[in-house]
Amino acid sequence: MGVYTFENEFTSEIPPSRLFKAFVLDADNLIPKIAPQAIKQAEILEGNGGPGTIKKITFGEGSQYGYVKHRIDSIDEASYSYSYTLIEGDALTDTIEKISYETKLVACGSGSTIKSISHYHTKGNIEIKEEHVKVGKEKAHGLFKLIESYLKDHPDAYN
């Protein structure tokens, strides 16, 4: 088994407290509302929303994937950090055992810097290259931009 790590960083005009509330704490409600083509439904299968919680994410019609299940590994509202691991679903191919994600929002001027790290745990001697994860990174960034746009259009939301 190999582990391949990829990092991504981008900025936002939105402060980390608002972004964290929308992008992490209320994502299960907000994303299906503003981007049903991306995520149709998010539901908690086990747990209370904290570490150890298992969620099922059902993707929107036209997505190349049907669903994934992920486990929340950590969530820290004080440091605006969140980590979770994909543990089941058709995004995990026969070559990938699991994918772990770490996200941290950091204050940057009046906005934020979003730092994301993904760890792909492969089966056997399979190698994951940056170009293999590029499409997923672009989709995640696009979804983030939708949330950012929603927050700009709704300045009283998630304060």
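Any Cβ shown, glycine's included, is placed from N, Cα and C.
According to Swiss-Prot, the mutagenesis experiment THR11 to Pro carries the annotation: Reduced capacity to bind specific IgE leading to attenuated allergic reactions in human; when associated with P-11, N-58, C-113 and V-114. In sequence order, CYS108, GLY111, SER112, THR113, ILE114 are the residues of the chain that are 6 or more apart from THR11 (mutagenesis position) and have a CB within less than 8 Å of its CB.
Among the mutagenesis entries in Swiss-Prot is ILE31 to Val, noted as: Reduced capacity to bind specific IgE leading to attenuated allergic reactions in human; when associated with P-11, N-58, C-113 and V-114. The Cβ neighbour count for ILE31 (mutagenesis position), using a 10 Å radius and every protein chain shown, is 23. Under the DSSP three-state reduction, ILE31 (mutagenesis position) is assigned to helix.
According to DSSP, THR58 (mutagenesis position) sits within a strand segment. For THR58 (mutagenesis position), the count of additional Cβ atoms within 10 Å of its Cβ stands at 16 [all protein chains shown]. Quoting Swiss-Prot on the mutagenesis of THR58 to Asn: Reduced capacity to bind specific IgE leading to attenuated allergic reactions in human; when associated with P-11, V-31, C-113 and V-114.
DSSP classifies THR113 (mutagenesis position) as strand under the three-state reduction. Listed in Swiss-Prot is the mutagenesis experiment THR113 to Cys, annotated as follows: Reduced capacity to bind specific IgE leading to attenuated allergic reactions in human; when associated with P-11, V-31, N-58 and V-114.
Under its mutagenesis entries, Swiss-Prot includes ILE114 to Val with the note: Reduced capacity to bind specific IgE leading to attenuated allergic reactions in human; when associated with P-11, V-31, N-58 and C-113.
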